[in-house]
Amino acid sequence: MMSQQDLPTLFYSGKSNSAVPIISESELQTITAEPWLEISKKGLQLEGLNFDRQGQLFLLDVFEGNIFKINPETKEIKRPFVSHKANPAAIKIHKDGRLFVCYLGDFKSTGGIFAATENGDNLQDIIEDLSTAYCIDDMVFDSKGGFYFTDFRGYSTNPLGGVYYVSPDFRTVTPIIQNISVANGIALSTDEKVLWVTETTANRLHRIALEDDGVTIQPFGATIPYYFTGHEGPDSCCIDSDDNLYVAMYGQGRVLVFNKRGYPIGQILIPGRDEGHMLRSTHPQFIPGTNQLIICSNDIEMGGGSMLYTVNGFAKGHQSFQFQ
């Protein structure tokens with residue numbers, strides 16, 4: 001009879017030494033991001049990166065509601081206002097300069113969207129939390145001034161979330177897809193024919209081909225080209241001018257890059273991820289007119305701070321609605 005010492009034994013080595021091992025994407029082109037700017041020595045749930053027409057970067061922290069404004073040239077950080085709504089999750093900028101802020105509310109039924117100036121003045125409810133049951137996480141404008149938003153509700157076995165389109169006059173809300181589990185990131189292709197959506201707690205990437213009206217799905221047009229692995233799942237996303245999609249992986253300290261057909265073609269790693277640091281990567285965004293990508297993450301779980309990281313992407317960022 002073999003002793004316990006003689007038995008085949010598993011050892012931590014190679015990928016199994018990592019807190020967040022990469023298995024299925026290990027052969028992809030892989031680069032490691034460089035630190036760009038420390039937002040706080042405290043762990044803040046950073047999200048919502050977006051640049052205005054003057055090249056100023058706006059972002060927020062979800063749990064405390066701070067809205068930050070950063071000058072990329074000087075790296076000066078300002079806090080122009082604090083969200084009056086609970087748990088803001090994304091900022092998008094209208095071509096008229098207003099900030100549209102998505103908020104999650106109580107994470108059940110009191111989310112919405114409000115608009116404000118860059119200083120937090122002239123508040124306007126766009127989607128009111130009192131008259132809806134949404135938990136709004138993110139949005140993307142089309143060239144007509146309407147927008148798509150994600151409903152962040154549900155969980156893996158109770159898919160209550162979905163994606164909706166709001167008309168340019170903000171009066172009509174049309175469902176695009178429903179019954180998905182925590183709809184999160186959303187991006188629109190350069191020709192506005194394809195809508196990308198990440199489904200966080202089901203670890204899926206949706207590719208939705210749209211008719212010219214922007215709300216009707218083409219025959220067989222709603223597909224799932226990719227299933228992610230690991231904890232927690234895909235988060236916010238953006239596109240470049242070649243229609244590549246950049247998806248932040250929350251809880252994994254990395255960004256995955258897909259081509260316009262949904263095939264993975266590259267990945268960006270956050271330093272320290274193998275040791276369990278800076279895993280809460282939430283949002284990638286391009287500096288306008290460049291291929292320089294900014295990524296936000298934080299180290300709440302390990303008692304660390306909140307950082308922005310940077311790399312160069314495959315192509316320049318797409319000039320979206322606020323620049324048109």
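Glycine is no exception: its Cβ is also placed from the backbone N, Cα and C atoms.
Don't expect the noted substitutions in this model, because it carries the original residues.
Glu47 to Ala appears in Swiss-Prot as a published mutagenesis result, with the remark: Loss of activity. If you draw a 10 Å sphere around the CB of Glu47 (mutagenesis position), it holds 26 other CB atoms from the protein chains shown.
Record note (Swiss-Prot), mutagenesis Glu47 to Ser: Loss of activity. The unchanged residue is displayed.
Taken residue by residue with DSSP, Glu47 (mutagenesis position) is part of a strand. Record note (Swiss-Prot), mutagenesis Glu47 to Gln: Loss of activity due to inability to bind calcium ion. The unchanged residue is displayed.
Among the features that Swiss-Prot reports, Ca(2+) 1 binding site is placed at Glu47, Asp137, Asn184, Asp235, Ser236. Counted within 10 Å of its Cβ, the other Cβ atoms near Asp235 (mutagenesis position) come to 24, all protein chains included.
For the mutagenesis of Phe63 to Ala, Swiss-Prot gives this note: 2.5-fold increase in lactonase activity. The structure shown keeps the original residue. Less than 8 angstroms from the CB of Phe63 (mutagenesis position) sit Leu44, Gln45, Asn87, each of them six or more residues away in the same chain. Annotation note: Phe63 (mutagenesis position) sits in a coil segment as assigned by DSSP.
What Swiss-Prot notes for the published mutagenesis of Lys92 to Ala is this: Increase in lactonase activity. Its Cβ taken as reference, Lys92 (mutagenesis position) is surrounded by 24 other Cβ atoms within 10 Å in the chains shown.
Sequence-distant neighbours of Tyr134 (Ca(2+) 2 binding site): residues of the same chain at least 6 apart with a C-beta under 8 Å from its C-beta are Ser109, Gly111, Gly112, Ile127, Phe149, Asp151, Arg153, Tyr164. For the recorded site, Tyr134 (Ca(2+) 2 binding site), the DSSP three-state label reads coil. Feature annotation from Swiss-Prot assigns Ca(2+) 2 binding site to Ser109, Gly111, Asp129, Thr132, Tyr134.
Record note (Swiss-Prot), mutagenesis Asp137 to Asn: Loss of activity but still able to bind calcium ion. The unchanged residue is displayed. A sphere of 10 angstroms centred on the C-beta of Asp137 (mutagenesis position) encloses 31 other C-beta atoms.
The 10 Å shell around the Cβ of Asp138 (mutagenesis position) contains 27 further Cβ atoms across the protein chains shown. Here Swiss-Prot notes a mutagenesis experiment, Asp138 to Ala, with the remark: Decrease in lactonase activity.
Counted within 10 Å of its Cβ, the other Cβ atoms near Asp151 (mutagenesis position) come to 23, all protein chains included. For the mutagenesis of Asp151 to Ala, Swiss-Prot gives this note: Decrease in lactonase activity. The structure shown keeps the original residue.
Counting only residues at least six positions away in the same chain, the Cβ atoms of Asp137, Asp138, Thr150, Phe152, Val197, Thr198, Glu199, Thr200, Gly233, Pro234, Asp235, Ser236 sit under 8 Å from the Cβ of Asn184 (mutagenesis position). According to Swiss-Prot, the mutagenesis experiment Asn184 to Asp carries the annotation: Decrease in lactonase activity.
Look at Asp235 (mutagenesis position): DSSP puts it in a strand. A mutagenesis experiment is reported in Swiss-Prot for this position, Asp235 to Asn, and the note states: Loss of activity due to inability to bind calcium ion.
Summarising the annotation, Swiss-Prot assigns active site, proton donor to Asp235.
Taking a C-beta cut-off of under 8 Å and a sequence gap of six or more, Arg280 (mutagenesis position) has these contacts in its own chain: Gln45, Tyr250, Gly251, Gly253, Ser297, Asn298, Asp299, Ile300, Glu301. In the three-state DSSP scheme, Arg280 (mutagenesis position) is classed as strand. According to Swiss-Prot, the mutagenesis experiment Arg280 to Ala carries the annotation: Increase in lactonase activity.
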Checklist outcome for this item: Neighbouring CB atoms within 10 angstroms of the CB of Thr132 (Ca(2+) 2 binding site), all protein chains considered, total 18
Checklist outcome for this item: Around the Cβ of Ser236 (Ca(2+) 1 binding site), other Cβ atoms found within 10 Å total 28
Next on the checklist: So if I measure Cβ to Cβ from Asp129 (Ca(2+) 2 binding site) and keep only same-chain residues at least 6 apart in sequence, which ones fall under 8 Å?
Outcome noted: Lys85, Tyr103, Gly105, Thr110, Gly111, Gly112
Checklist outcome for this item: What DSSP gives for Asn184 (mutagenesis position), in three states, is strand
Item to check | Non-site residues, in chain order, whose CB comes within 8 A of the mean position of the CB atoms of Glu47, Asp137, Asn184, Asp235, Ser236 at Ca(2+) 1 | outcome: Ala89, Ala90, Asp138, Thr150, Gly185, Thr198, Thr200, Ala248, Tyr250, Thr282, His283
